[in-house]
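In what follows, a single structure is set out as structure tokens and then discussed.
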Amino acid sequence: MKLLPLLFVILIVCAILPDEASCDQSELERKEENFKDESREIVKRSCKKECSGSRRTKKCMQKCNREHGHGR
């Protein structure tokens, strides 16, 4: 009978704490999002270079982004 409260506490703690798989999944999602953000930034910088000077128009930037797969 003395073990019953201890088992109950362990059960509650296990239910509250996230399991290892969900932690790994969250970390993977964060890494994937960071990769997407970095990729967008790289494309944005290269398009700014490509569309620099007098060619730097909204149309040029949109075309460049579409060609690199980041068009909206």
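Even glycines carry a Cβ here, placed using N, Cα and C.
None of the noted substitutions appears here; every position holds its original residue.
In the three-state DSSP classification, SER46 (mutagenesis position) falls within a helix. Recorded in Swiss-Prot as a mutagenesis result, SER46 to Ala carries the remark: Slight increase in inhibitory potency towards Kv1.1/KCNA1.
According to Swiss-Prot, the mutagenesis experiment LYS48 to Ala carries the following note: Moderate decrease in inhibitory potency towards Kv1.1/KCNA1.
Among the sequence features in Swiss-Prot, the mutagenesis site LYS49 to Ala is noted as follows: Moderate decrease in inhibitory potency towards Kv1.1/KCNA1. Here the Cβ of LYS49 (mutagenesis position) has 10 other Cβ atoms within 10 Å, regardless of which shown protein chain they belong to.
Quoted from Swiss-Prot, the note attached to the mutagenesis of GLY53 to Ala states: Moderate decrease in inhibitory potency towards Kv1.1/KCNA1. The Cβ neighbour count for GLY53 (mutagenesis position), using a 10 Å radius over every protein chain in view, is 5.
Mutagenesis annotation in Swiss-Prot: SER54 to Ala, described as Slight increase in inhibitory potency towards Kv1.1/KCNA1; the structure shown retains the original residue.
Record note (Swiss-Prot), mutagenesis LYS58 to Ala: Important decrease in inhibitory potency towards Kv1.1/KCNA1. The unchanged residue is displayed. The Cβ of LYS58 (mutagenesis position) lies under 8 Å from the Cβ of no residue that sits 6+ residues away along the same chain.
Swiss-Prot lists LYS59 to Ala among its mutagenesis entries, and the accompanying note reads: Important decrease in inhibitory potency towards Kv1.1/KCNA1. DSSP assigns LYS59 (mutagenesis position) to a helix in the three-state reduction. A sphere of 10 angstroms centred on the C-beta of LYS59 (mutagenesis position) encloses 9 other C-beta atoms.
Take the CB of LYS48 (mutagenesis position) and look out to 10 A: across all protein chains shown you find 13 other CB atoms. Note on SER46 (mutagenesis position): other Cβ atoms within 10 Å of its Cβ, all shown chains, come to 13.
Taking CA atoms as the reference points, SER46 (mutagenesis position) and LYS59 (mutagenesis position) are 15 Å apart. Distance noted between the C-alpha atoms of LYS48 (mutagenesis position) and LYS59 (mutagenesis position) is 12 Å.
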